[in-house]
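Engineer: Provided herewith is a single structure, encoded as C-alpha coordinates, for subsequent inquiry.
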Amino acid sequence: MRARRLVMLRHGQTDYNVGSRMQGQLDTELSELGRTQAVAAAEVLGKRQPLLIVSSDLRRAYDTAVKLGERTGLVVRVDTRLRETHLGDWQGLTHAQIDADAPGARLAWREDATWAPHGGESRVDVAARSRPLVAELVASEPEWGGADEPDRPVVLVAHGGLIAALSAALLKLPVANWPALGGMGNASWTQLSGHWAPGSDFESIRWRLDVWNASAQVSSDVL
(Lines of atoms letter the chains of each structure in order from A and count residues from 1; the text may use other names and numbers.)
(Lines give C-alpha, C1' and ligand atoms only; values in the text may rest on other atoms or scores of the structure.)
Protein backbone atom coordinates (compact mmCIF):
# COMPACT_ATOMS: atom_id res chain seq x y z
CA MET A 1 0.00 0.00 0.00
CA ARG A 2 1.07 3.57 -0.70
CA ALA A 3 -0.26 6.86 0.66
CA ARG A 4 -1.02 10.25 -0.84
CA ARG A 5 -0.67 13.10 1.67
CA LEU A 6 -3.32 15.79 1.33
CA VAL A 7 -2.85 18.97 3.37
CA MET A 8 -5.72 21.46 3.54
CA LEU A 9 -4.76 24.90 4.83
CA ARG A 10 -7.30 27.47 5.99
CA HIS A 11 -6.69 31.11 5.08
CA GLY A 12 -5.24 33.60 7.55
CA GLN A 13 -7.32 35.96 9.66
CA THR A 14 -9.60 38.61 8.14
CA ASP A 15 -11.40 41.53 9.74
CA TYR A 16 -14.63 39.58 9.26
CA ASN A 17 -13.20 36.79 11.43
CA VAL A 18 -12.34 39.31 14.12
CA GLY A 19 -15.85 40.80 13.98
CA SER A 20 -17.67 37.42 14.02
CA ARG A 21 -19.16 38.27 10.64
CA MET A 22 -20.19 35.63 8.09
CA GLN A 23 -18.00 35.76 4.97
CA GLY A 24 -19.16 32.88 2.82
CA GLN A 25 -18.10 33.76 -0.71
CA LEU A 26 -17.63 37.48 -0.06
CA ASP A 27 -14.14 38.35 -1.29
CA THR A 28 -12.52 39.65 1.89
CA GLU A 29 -8.83 40.36 2.44
CA LEU A 30 -6.34 39.19 5.05
CA SER A 31 -5.79 41.39 8.07
CA GLU A 32 -2.28 42.36 9.11
CA LEU A 33 -2.26 39.43 11.54
CA GLY A 34 -3.63 37.19 8.79
CA ARG A 35 -0.66 37.99 6.58
CA THR A 36 1.69 37.19 9.45
CA GLN A 37 -0.11 33.91 10.03
CA ALA A 38 0.19 33.03 6.34
CA VAL A 39 3.96 33.55 6.42
CA ALA A 40 4.29 31.40 9.55
CA ALA A 41 2.25 28.59 8.02
CA ALA A 42 4.27 28.78 4.82
CA GLU A 43 7.50 28.42 6.78
CA VAL A 44 6.29 25.19 8.39
CA LEU A 45 4.54 23.64 5.40
CA GLY A 46 7.29 24.67 3.01
CA LYS A 47 9.58 22.21 4.76
CA ARG A 48 7.24 19.45 3.60
CA GLN A 49 8.24 20.23 -0.02
CA PRO A 50 4.71 20.26 -1.46
CA LEU A 51 4.22 18.70 -4.85
CA LEU A 52 1.73 21.38 -5.84
CA ILE A 53 -0.51 24.07 -4.35
CA VAL A 54 -4.13 24.60 -5.38
CA SER A 55 -6.11 27.52 -3.96
CA SER A 56 -9.57 28.96 -3.82
CA ASP A 57 -9.82 32.09 -5.94
CA LEU A 58 -11.08 34.18 -3.00
CA ARG A 59 -8.37 36.65 -1.99
CA ARG A 60 -8.03 35.60 1.62
CA ALA A 61 -7.18 32.06 0.53
CA TYR A 62 -5.18 32.96 -2.56
CA ASP A 63 -2.99 35.46 -0.71
CA THR A 64 -2.34 32.79 1.94
CA ALA A 65 -1.41 30.32 -0.79
CA VAL A 66 0.94 32.79 -2.46
CA LYS A 67 3.03 32.96 0.72
CA LEU A 68 3.51 29.19 0.52
CA GLY A 69 4.24 29.49 -3.19
CA GLU A 70 6.93 32.09 -2.50
CA ARG A 71 8.45 29.84 0.15
CA THR A 72 8.56 26.79 -2.14
CA GLY A 73 8.98 28.29 -5.61
CA LEU A 74 5.70 26.75 -6.76
CA VAL A 75 3.12 28.55 -8.88
CA VAL A 76 -0.27 28.53 -7.18
CA ARG A 77 -3.06 26.94 -9.19
CA VAL A 78 -6.57 28.36 -8.72
CA ASP A 79 -9.81 26.38 -8.63
CA THR A 80 -13.17 27.95 -7.84
CA ARG A 81 -14.45 24.65 -6.45
CA LEU A 82 -12.39 25.42 -3.34
CA ARG A 83 -14.48 28.49 -2.49
CA GLU A 84 -16.07 28.71 0.93
CA THR A 85 -19.66 27.65 1.52
CA HIS A 86 -22.07 30.15 -0.02
CA LEU A 87 -24.06 31.41 2.95
CA GLY A 88 -26.90 33.00 1.04
CA ASP A 89 -28.78 35.65 3.01
CA TRP A 90 -26.31 35.32 5.90
CA GLN A 91 -23.31 36.67 4.01
CA GLY A 92 -22.05 39.88 5.57
CA LEU A 93 -24.14 39.53 8.75
CA THR A 94 -22.70 39.12 12.23
CA HIS A 95 -23.46 36.10 14.37
CA ALA A 96 -25.49 38.36 16.66
CA GLN A 97 -27.60 39.67 13.79
CA ILE A 98 -28.41 36.15 12.59
CA ASP A 99 -29.24 34.97 16.10
CA ALA A 100 -31.58 37.92 16.59
CA ASP A 101 -33.33 37.41 13.26
CA ALA A 102 -33.50 33.61 13.36
CA PRO A 103 -32.92 32.17 16.85
CA GLY A 104 -31.53 28.65 16.68
CA ALA A 105 -30.73 28.77 12.96
CA ARG A 106 -26.95 28.87 13.36
CA LEU A 107 -27.12 25.89 15.71
CA ALA A 108 -29.20 23.97 13.16
CA TRP A 109 -26.64 24.85 10.49
CA ARG A 110 -23.76 23.58 12.63
CA GLU A 111 -25.54 20.38 13.67
CA ASP A 112 -26.99 19.31 10.31
CA ALA A 113 -24.71 18.99 7.27
CA THR A 114 -27.73 18.95 4.95
CA TRP A 115 -29.09 22.29 6.23
CA ALA A 116 -28.40 25.51 4.30
CA PRO A 117 -29.26 29.16 4.88
CA HIS A 118 -31.77 30.62 2.42
CA GLY A 119 -30.02 31.04 -0.93
CA GLY A 120 -26.91 29.21 0.26
CA GLU A 121 -25.18 25.84 0.28
CA SER A 122 -25.14 22.99 2.78
CA ARG A 123 -21.93 21.17 3.69
CA VAL A 124 -23.13 18.27 1.57
CA ASP A 125 -23.37 20.66 -1.40
CA VAL A 126 -19.85 21.93 -0.74
CA ALA A 127 -18.42 18.41 -0.61
CA ALA A 128 -20.19 17.49 -3.85
CA ARG A 129 -18.46 20.33 -5.74
CA SER A 130 -15.01 19.95 -4.19
CA ARG A 131 -14.50 16.17 -4.01
CA PRO A 132 -14.18 15.82 -7.82
CA LEU A 133 -11.14 18.12 -7.68
CA VAL A 134 -9.32 15.61 -5.49
CA ALA A 135 -10.27 12.81 -7.88
CA GLU A 136 -8.87 14.85 -10.78
CA LEU A 137 -5.60 15.47 -8.93
CA VAL A 138 -5.25 11.76 -8.19
CA ALA A 139 -5.71 11.01 -11.89
CA SER A 140 -3.45 13.78 -13.21
CA GLU A 141 -0.54 13.75 -10.74
CA PRO A 142 1.24 10.36 -10.95
CA GLU A 143 4.06 11.61 -8.71
CA TRP A 144 1.63 12.15 -5.83
CA GLY A 145 2.25 9.31 -3.39
CA GLY A 146 4.71 7.71 -5.79
CA ALA A 147 7.62 5.53 -4.79
CA ASP A 148 10.31 8.19 -5.32
CA GLU A 149 9.05 10.92 -2.96
CA PRO A 150 6.02 9.43 -1.22
CA ASP A 151 5.59 12.04 1.53
CA ARG A 152 5.42 15.20 -0.59
CA PRO A 153 1.87 16.51 -0.10
CA VAL A 154 -0.59 18.23 -2.33
CA VAL A 155 -1.71 21.39 -0.50
CA LEU A 156 -5.19 22.83 -0.95
CA VAL A 157 -5.61 26.36 0.44
CA ALA A 158 -9.23 27.05 1.20
CA HIS A 159 -11.74 27.80 3.95
CA GLY A 160 -12.87 26.23 7.21
CA GLY A 161 -16.30 25.15 6.04
CA LEU A 162 -14.99 23.64 2.83
CA ILE A 163 -12.15 21.81 4.56
CA ALA A 164 -14.54 20.25 7.08
CA ALA A 165 -17.00 19.19 4.38
CA LEU A 166 -14.37 17.80 2.03
CA SER A 167 -12.61 15.95 4.85
CA ALA A 168 -15.85 14.34 6.00
CA ALA A 169 -16.69 13.26 2.46
CA LEU A 170 -13.25 11.77 1.78
CA LEU A 171 -13.32 9.94 5.11
CA LYS A 172 -16.77 8.59 4.15
CA LEU A 173 -18.26 9.60 7.47
CA PRO A 174 -22.02 9.18 7.82
CA VAL A 175 -23.55 12.57 7.03
CA ALA A 176 -25.12 12.68 10.49
CA ASN A 177 -21.58 12.63 11.94
CA TRP A 178 -20.08 15.38 9.80
CA PRO A 179 -20.48 18.02 12.55
CA ALA A 180 -17.99 16.01 14.64
CA LEU A 181 -15.25 17.76 12.66
CA GLY A 182 -15.13 21.09 14.45
CA GLY A 183 -13.86 24.52 13.51
CA MET A 184 -10.33 25.38 12.44
CA GLY A 185 -8.17 28.31 13.44
CA ASN A 186 -6.98 30.80 10.86
CA ALA A 187 -3.91 29.54 8.94
CA SER A 188 -4.32 26.11 10.52
CA TRP A 189 -4.29 22.91 8.52
CA THR A 190 -5.54 19.37 8.30
CA GLN A 191 -3.80 16.35 6.79
CA LEU A 192 -5.45 13.28 5.31
CA SER A 193 -3.59 10.29 3.90
CA GLY A 194 -5.16 8.37 1.05
CA HIS A 195 -4.00 4.76 1.17
CA TRP A 196 -4.05 2.99 -2.16
CA ALA A 197 -2.65 0.07 -4.13
CA PRO A 198 -1.19 0.55 -7.63
CA GLY A 199 -3.89 0.07 -10.23
CA SER A 200 -6.76 0.93 -7.89
CA ASP A 201 -9.32 3.62 -8.72
CA PHE A 202 -10.22 6.75 -6.77
CA GLU A 203 -13.18 5.15 -5.01
CA SER A 204 -10.88 2.44 -3.63
CA ILE A 205 -8.66 4.93 -1.79
CA ARG A 206 -9.00 4.68 1.99
CA TRP A 207 -8.57 8.13 3.48
CA ARG A 208 -7.40 8.48 7.08
CA LEU A 209 -7.23 11.58 9.25
CA ASP A 210 -3.64 12.28 10.35
CA VAL A 211 -3.88 15.84 11.66
CA TRP A 212 -6.74 18.23 12.45
CA ASN A 213 -6.33 21.95 13.14
CA ALA A 214 -2.53 22.04 13.39
CA SER A 215 -1.01 25.51 13.53
CA ALA A 216 2.32 27.27 13.33
CA GLN A 217 1.02 29.75 15.92
CA VAL A 218 -1.06 28.91 18.97
CA SER A 219 -4.22 31.02 18.98
CA SER A 220 -7.84 31.02 20.10
CA ASP A 221 -9.53 31.94 16.84
CA VAL A 222 -11.41 28.70 16.13
CA LEU A 223 -14.88 29.92 15.16
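The backbone N, Cα and C atoms fix where each Cβ goes, glycine too.
Modelled residues match the original; the substitutions are not represented.
Swiss-Prot feature annotations, pasted as is:
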ACT_SITE  His11  active site, tele-phosphohistidine intermediate
ACT_SITE  Glu84  active site, proton donor/acceptor
BINDING   Arg10, Arg60, His159  substrate binding site
MUTAGEN   Arg10 to Ala  Loss of phosphatase activity
MUTAGEN   His11 to Ala  Almost completely abolished phosphatase activity
MUTAGEN   Asn17 to Ala  About 5% of wild-type phosphatase activity
MUTAGEN   Arg60 to Ala  Loss of phosphatase activity
MUTAGEN   His159 to Ala  About 5% of wild-type phosphatase activity
MUTAGEN   Leu209 to Glu  Disrupts dimerization of the enzyme, which exists as a monomer and has lost its ability to perform dephosphorylation
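Mind mapping these onto the model and telling me what they sit next to?
Structural biologist: Sequence-distant contacts of His11 (mutagenesis position), defined as residues of its own chain at least six apart whose C-beta falls under 8 angstroms from its C-beta, comprise Leu30, Gly34, Ala38, Ser56, Leu58, Arg60, Ala61, Asp63, Thr64, Val157, Ala158, His159, Asn186, Ala187.
There are 26 other CB atoms within 10 A of the CB of Glu84 (active site, proton donor/acceptor), with all protein chains counted. Secondary structure from DSSP puts Glu84 (active site, proton donor/acceptor) in coil.
Over all protein chains present, the Cβ of Arg60 (mutagenesis position) has 28 other Cβ atoms lying within 10 Å. According to DSSP, Arg60 (mutagenesis position) sits within a helical segment.
Contacts of Arg10 (mutagenesis position) defined by a Cβ separation under 8 A and a same-chain sequence distance of 6+ are given as Ala158, His159, Gly160, Ile163, Met184, Gly185, Asn186, Ala187, Ser188, Trp189, in order along the sequence. Secondary structure from DSSP puts Arg10 (mutagenesis position) in a beta strand.
Counting every protein chain shown, 22 other Cβ atoms lie within 10 Å of the Cβ of Asn17 (mutagenesis position).
The local packing around His159 (mutagenesis position), expressed as other Cβ atoms within 10 Å of its Cβ over all shown chains, amounts to 24.
In sequence order, Ser167, Leu171, Thr190, Gln191, Leu192 are the residues of the chain that are 6 or more apart from Leu209 (mutagenesis position) and have a CB within less than 8 Å of its CB.
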Engineer: Indicate whether Leu209 (mutagenesis position) is helix, strand or coil by DSSP.
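Structural biologist: In three-state terms, Leu209 (mutagenesis position) counts as strand.
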Engineer: Other residues near the substrate site, CB within 8 A of the CB centroid of Arg10, Arg60, His159?
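Structural biologist: Everything else in range on the chain: His11, Gly12, Ser56, Leu58, Ala61, Thr64, Glu84, Val157, Ala158, Gly160, Leu162, Asn186.
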Engineer: Per the record, substrate is bound by Arg10, Arg60, His159: how many Å separate the farthest pair of Cα atoms?
Structural biologist: 9
